Amino acid sequence: MAAAAGDRASSSGFPGAAAASPEAGGGGGALQGSGAPAAGAGLLRETGSAGRERADWRRQQLRKVRSVELDQLPEQPLFLTASPPCPSTSPSPEPADAAAGASGFQPAAGPPPPGAASRCGSHSAELAAARDSGARSPAGAEPPSAAAPSGREMENKETLKGLHKMDDRPEERMIREKLKATCMPAWKHEWLERRNRRGPVVVKPIPIKGDGSEMSNLAAELQGEGQAGSAAPAPKGRRSPSPGSSPSGRSGKPESPGVRRKRVSPVPFQSGRITPPRRAPSPDGFSPYSPEETSRRVNKVMRARLYLLQQIGPNSFLIGGDSPDNKYRVFIGPQNCSCGRGTFCIHLLFVMLRVFQLEPSDPMLWRKTLKNFEVESLFQKYHSRRSSRIKAPSRNTIQKFVSRMSNCHTLSSSSTSTSSSENSIKDEEEQMCPICLLGMLDEESLTVCEDGCRNKLHHHCMSIWAEECRRNREPLICPLCRSKWRSHDFYSHELSSPVDSPTSLRGVQQPSSPQQPVAGSQRRNQESNFNLTHYGTQQIPPAYKDLAEPWIQAFGMELVGCLFSRNWNVREMALRRLSHDVSGALLLANGESTGTSGGGSGGSLSAGAASGSSQPSISGDVVEAFCSVLSIVCADPVYKVYVAALKTLRAMLVYTPCHSLAERIKLQRLLRPVVDTILVKCADANSRTSQLSISTLLELCKGQAGELAVGREILKAGSIGVGGVDYVLSCILGNQAESNNWQELLGRLCLIDRLLLEISAEFYPHIVSTDVSQAEPVEIRYKKLLSLLAFALQSIDNSHSMVGKLSRRIYLSSARMVTTVPPLFSKLVTMLSASGSSHFARMRRRLMAIADEVEIAEVIQLGSEDTLDGQQDSSQALAPPRYPESSSLEHTAHVEKTGKGLKATRLSASSEDISDRLAGVSVGLPSSATTEQPKPTVQTKGRPHSQCLNSSPLSPPQLMFPAISAPCSSAPSVPAGSVTDASKHRPRAFVPCKIPSASPQTQRKFSLQFQRTCSENRDSEKLSPVFTQSRPPPSSNIHRAKASRPVPGSTSKLGDASKNSMTLDLNSASQCDDSFGSGSNSGSAVIPSEETAFTPAEDKCRLDVNPELNSSIEDLLEASMPSSDTTVTFKSEVAVLSPEKAESDDTYKDDVNHNQKCKEKMEAEEEEALAIAMAMSASQDALPIVPQLQVENGEDIIIIQQDTPETLPGHTKANEPYREDTEWLKGQQIGLGAFSSCYQAQDVGTGTLMAVKQVTYVRNTSSEQEEVVEALREEIRMMSHLNHPNIIRMLGATCEKSNYNLFIEWMAGASVAHLLSKYGAFKESVVINYTEQLLRGLSYLHENQIIHRDVKGANLLIDSTGQRLRIADFGAAARLASKGTGAGEFQGQLLGTIAFMAPEVLRGQQYGRSCDVWSVGCAIIEMACAKPPWNAEKHSNHLALIFKIASATTAPSIPSHLSPGLRDVALRCLELQPQDRPPSRELLKHPVFRTTW
C-alpha cells in the first residue's frame, strides 16, 4: 500500500515525494528505525526558514480543496491520522522531508476531505506521514517535541487570516448551497456516535516504538475495519468511487480518537467557522435513549411488519400493519403519528429508516421537528428513488431478473464486489419491496407487476395492499406505477425451494382438471361475497404438500392456502368460502345428473359406479377432497374455526344424495376420518368444544331425522342416510384406540356416556313405552349395550385417571339401569369377572351392592347363568312398559313378584337396616366393611360420579326438602306400612343433621314434581317410572373442573340436555334420589320448580357433614344439567345462524319483556315523531305557473328557443317564445359561480318573481362542452322531478343562445349564510328548526338516491317568513347508482365548499349519503356561531385546509353553548367514520326535534 502511495506521489511533481518513494516501496509499509527522528528534525528546520511561502501555498490549496470538495463533507473523516503506514522514511533530512514535515500541520486549518490525497499528489500523503511521525515521536526526542507547539500556533494564525479573506469570495456561496442538504458535519456525527457507544474518552499518551510498529498496526487495523477491501494506500484520504466506502474508515482504536482530538483540536472549530450555513440545521438530534435501547429500537423497526400504503398528504404517509384496521398517519416535519404513542414511535421510525432510508446514526432520525428544507430534501430523494423504479427496466435488468428466476441458488460470491456505485444502488432498490421497504429474498413468495413497471413485490405485502384497495373500493393497481393489476389472483413468482410447490398459482387456477369448472366457477361467481384474494397466498406446510394436492385440484390454491393461515380469521373465512363452493358444486352436479340418470343413482358419490355420467364423478371427487379437508380442519383449536368446519360439514351432507348401499358405504368411508377427529374433540379442554362435538355426533345418530340428515336440502332426494346410531357405534368401536392415546379413549367414553342417556331407547328397551315402535329386536339392542360396556370395560385399568374413572362409572351406571333384567345384570357381572381387571374386587362389590338395593342379589347368587338370548322373554316380562303412578317401592315389589317369585313380605324388613347398609355403600365410609374404597374421581377435582350411583332406595330425599308433603295432591296412595317404616328411621350416615326422614309417598311426590320441572318438552306419560336404581346423568363436561356449587337456575335446564330423546325419568330420579336423597346438601331448601332455583346458601349447611358425598352430588348435578345459559348444542351453534336460546327463568323473561316494552314504546314515539315530520313535509305551498315554461307529459323539461342553433338535440321546441328582456326581465345579481350567475327575475306576463340561474355551456373544446351540457341536463331533469317542502322547486328551463336558464322559485329571505352575515348567529331554537327541515329535505333526497354533496349555509334558502328552509343548488348533486347507503362512485371528486366537506371526500375515498350528514353537522356549527367550521376563514391556502381536514383525528370544535341535545346531534353527524354516522331519517327521530322550544 505504501508503494502505491509512493507511485502516486511521484506522479504529482514533487521531488521529495519521488525520492521518498523507493524507501516506501522497499519498506513494505514499515517505518525504518530513524524515520521518526529524521522527520522531526526536518520539520524543525523548515519551520524557521520558509514559513511565508508555505502559508501562501496552503491558502491557495485550501481554497481549491474546499471549493470543490465540500460536497463530500458528510463523508469526511474525523482525523486524517488514520492513514496506513507512512511512506516517507528517508534517513537524511532532505528538503523534501523538511517541506513535508512543515506541511504536516495543515490539518490545523481544517482536515482535507477524502480525495485530497489524490488531488494534491504525494505532498498531502507525506504531510500526513510526516505529521504522524512527528506527533508520535518518543518523549526522548526533544527537538521535535519542542517544535510541534510553535508550528501549530503559526499555522493557526495564518489559517485564520486566510479565512477572513474568504468571507466575500464567490466560493462561499457555492459552499453554502452544497451544505443545504446536510444537517450536521460528519465529524460531529461521528464524534457523537463514538461518545454514545464508548462513553467518555480518556486521553493517554501512546508511546510509539522506534520502528514505527505501533503506527503500522494502527493503520492495518483501520484498513481491516474498512468496508471496501481494495488495495488503496489511504482509505481515509482517497476519493472512493463507492459511497459506502467513505464511512468505512471512521472507526479506529478506541483510544486513538482521543489522542488525535487533543492534538488537532482546532479542526472542528475551524471547520465550523469556515462555512457557516445560511440556514441552520434543526435543533437537538440526539437519541433520547441509551445506546443499547437505541440499537434495540432501530433493530425492531427494521424487522417490524409494517407497510407503506400510500402518501396521503404533502408531508404525510399512511402506514399499515398486518391487520387491515391498523392504519396510522405519519407526518414528517412535526414528526408525529396518529397512533398517539409519543415521539419516535415505531411508525415514525419506520418512515425515517425504511421509507427515507436514513442511516441509524443519522442525527435527523432523532429530531423532534424538521425544517422545511430538510423535509423537502427527504421527499425529493424518496420520490427520485421511487420514480427511478417506475421507468422501463433496462435490458440488463430484465436479464438479471430472468437469470435470478431460473437459477436462484447459484449466486456468485464475487458478483457483489465488482459493480459501480450507481448500479449497486439501483440494484439494491430493485431488490427492495416498495411496500414493506425490506429486501426480497429468494426463498420468499414474490409477485411481479406484469403490465407496468415489472417490479417485484412480496406476496404478503401485495395482499395487504390489495385489502387496502378493496376497502377503498378501488381496482387493484400497482403501488408503484399505478397500472391496473392483471388479476385479483396473485401469481406466485417465488423461486423454487424445498418449501414451495413447483406448481405456480396460475397453473392451479387454470381449469386443468375436470373438477375445476364446477368448484372454480362457483367460487369465481361468488367472489364478491367470499373474497379471499386480499389475504394473499398462504404457505402450505411441507408436511401437508402431498395431502393438499387433491384439495388444490378441487378448490384452488388460493382457498387451500388460506386453510393453513396463521390467522384464524382467514381460516374461518376460507371454510365459509369452502362451504359455499362445495354446496354450489353439489347442487350443480345433482341438478344436471338427475336429468340424465333418472334419479336412482344420479348425482351419486360413487364416481360413476352406479352411473356412467361424468357429473357424479365430479361431485364424488369434490366430496372426497372435502372430507379430507374436514378431517384436518376439524382439529383446529380455535372454537370459531371449529364451528365453521361443522357448518361446512352440514352444508356438504345436506346437499349430498345417498340412494344406494354402495353410495352409503362410500360416504361412510369418507366421513370416517371426520368422525374420528370429532370424537377426539369430545374430550376437549374447552367445554364449549366438547359439548358441541358430542351434540354433533348425537345429531348424526339421529340419522335422517337430525340436522345432519344426508340430502336433506335436496328436493325429493329420498336419501337413505349414513346409518345413524349404528354408524356412530362402528366409529366408536371400529378403531380401537391405543391405550396410550388417552384423548381418543376419553372422547369416545364421553360420547358413550351421553349416548346411553340421550338415546337410551337404543340400549335399554325394557324401559321404553309400548307405544313407541321398536325397529330392531330387543336382542340387537342389548348387544349394542354390551358392546359399549365391553369397550368401557377395556379402559377400566387405564393409566390415565380420567379415562379409568369414567369407564368404571359408565359400567356401574349401566348396571344400575339393567337391574330390572337380572340375566343381563348377571351378564355384566360375568364380563367383569372375565376381564381380569385390577379393580375387579371393588367393582364386583359395588355391583352386588346395586343388586342388594333392588333385591336381586339372590337371583344372581342362585346361579342365574343363562344366556342373554334365552332370557329375553323373561326380561320382557320383567320390565312392564310403564308405571305412570307407582312408587319406587311398589315397582321393586312388582319386579320381585313377577321375576323370581320372591316373597312380598321381604318389603317389611326394617328400612333402617337397608338404609344403613346402602348408605355405607353410597358414601364409602371407612367404617363400612363392604364398600371400602379410595376416593377416585372422573373429574379433575377428585370426586367420582360413581360414588353417587349407589344411593339407598330408602335414603330420604326429604333430607333436602323437608316441606314437600303438601304441594303434590295428585300423588297416589301407598301402603301405610311402607310410609310408616320409611318415616321412622333415618340413615346412620346423616345422624348429625337431626332431620327426620321422608316417606315413600313424599319421595314420589318430590320425584313427580321434579319430573315436571325437568321435562320441558317431554311427555311424562311416555317415560318410565321413577326408579330408585338409576344411572347418573351425562358427563359431557367430565374432563373439566366445575364450580363447587350448583349454579342458580340450572335445574330448569335439565330437559335441554335430553330434548328430543328417550331420556328416562330415572334421570330425574337420579337427581332426586342420588343427588338430593343421600343426605346430600341442605336441610332448608325448597322444592325445585319453575319459580325457584338452587342457591349456594341452600346447600351450605350440609357441606361439612360428608364432603365426599357432597362433591359427588355436585358433580352429578353439573354433569347432568347445563350449568348456565351458555349451553352449546349443534342447533344453537351450527344449524341456526342466529341462535336464540330458550330461557326458562321467569325473572329474566320479565326483564326482557319489560325492556322490550320500553323499546317498543320508544320506537313508537320515534315513529310518531317521524310521521309528524313527514306529514309536515307533505304541506307544500302552491307553485306559481308560468305558461311559457309548461311542457306536455313525456316532453323534455328544457325548452329550446327559436333563435338557438340546432346543436343541442333532445330538447323541446318552444311553442311560445320565452326570451330574456322580452318575456322575462333580469334583475339584480344575487349569486356568482365559475360558469354561472344567479339573478332575480320577473315574468312579464304574470308578474311572478323568480330566481334565474344562467349557465353558459360554451367551452373551448367540443368534448368539454358535451360534458358540461350533459351535467346541466342532469341537474335540470333532476330538479324537475323533486317535490318536497324543503327542496327548492324549479318553474322551468330554457336554452337560449349560449346559455341555459334555470327558473326556480323566489326565496325572499335569501340564504342562511347571508342572514348570518347580516344578523349574526342564530338562537338555538332557530338552529334546531332549520336543522330539522334540512334533515327532512336530505332524507327525501337520499330516499330518491340523490346526494347533494354541497350542503352549506349559502345553499340553504329561507322564505319571506323566515320559517321555511329549502335546499338549493344541485350543481354538485349526483344520483347514486344503487339504493345502498355505501355507494362510492364519486371517489376523487372535490366538489363543494371545503370546510363543509367530509374527510373521506377530501381524502379521495369512497363516500355516499353519509357525506351529506357530515355537512349537516358543519351547518349546525355555522348557524350556531356564524362562522364556518375548522376556522376556515383564517385559511387563505385551500390546500392547507384540505390537508387539515383530511388528516384530522377529531371532529371540528362544537360551540360550548349548545344544549346537550343539539350537541349530540352535531356529534352524531360529525363521526369520523362514515359508517358511524346515522342516516338523516334516523336523526329525525332524535328527541331534540320533539321538544317544544
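Placement of Cβ uses the backbone N, Cα and C atoms for every residue, glycine included.
Original residues throughout; no substitutions modelled.
Annotated active site, proton acceptor per Swiss-Prot: D1350, in sequence order. What Swiss-Prot records for I1230, G1231, L1232, G1233, A1234, F1235, S1236, S1237, C1238, K1253 is ATP binding site, and it gives sequence analysis as the kind of evidence. If you look up Swiss-Prot, you'll see 1224-1489 marked as domain 'Protein kinase'. As a published mutagenesis entry, D1350 to N appears in Swiss-Prot alongside the note: Loss of kinase activity and of autophosphorylation activity. Quoted from Swiss-Prot, the note on mutagenesis experiment D1369 to A is: Inactivation. Under its mutagenesis annotations, Swiss-Prot gives T1381 to A the following note: Loss of kinase activity and activation by autophosphorylation; when associated with T-1393. What Swiss-Prot notes for the published mutagenesis of T1393 to A is this: Loss of kinase activity and activation by autophosphorylation; when associated with T-1381.
Features recorded in Swiss-Prot, as mapped to the structure shown.
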{"residue": "I1230", "record": "ATP binding site", "contacts (Cβ under 8 Å, 6+ apart)": "C1238, Y1239, Q1240, A1251, A1310"}
{"residue": "L1232", "record": "ATP binding site", "contacts (Cβ under 8 Å, 6+ apart)": "C1238"}
{"residue": "D1369", "record": "mutagenesis position", "contacts (Cβ under 8 Å, 6+ apart)": "D1350, A1354, N1355"}
{"residue": "T1393", "record": "mutagenesis position", "contacts (Cβ under 8 Å, 6+ apart)": "D1350, K1352, A1354, P1428"}
I'm checking region-level scores; what's the whole-number mean pLDDT for the domain 'Protein kinase' (1224-1489)? 86
Once the DSSP letters are reduced so that anything not helix or strand counts as coil, what is D1350 (mutagenesis position)? coil
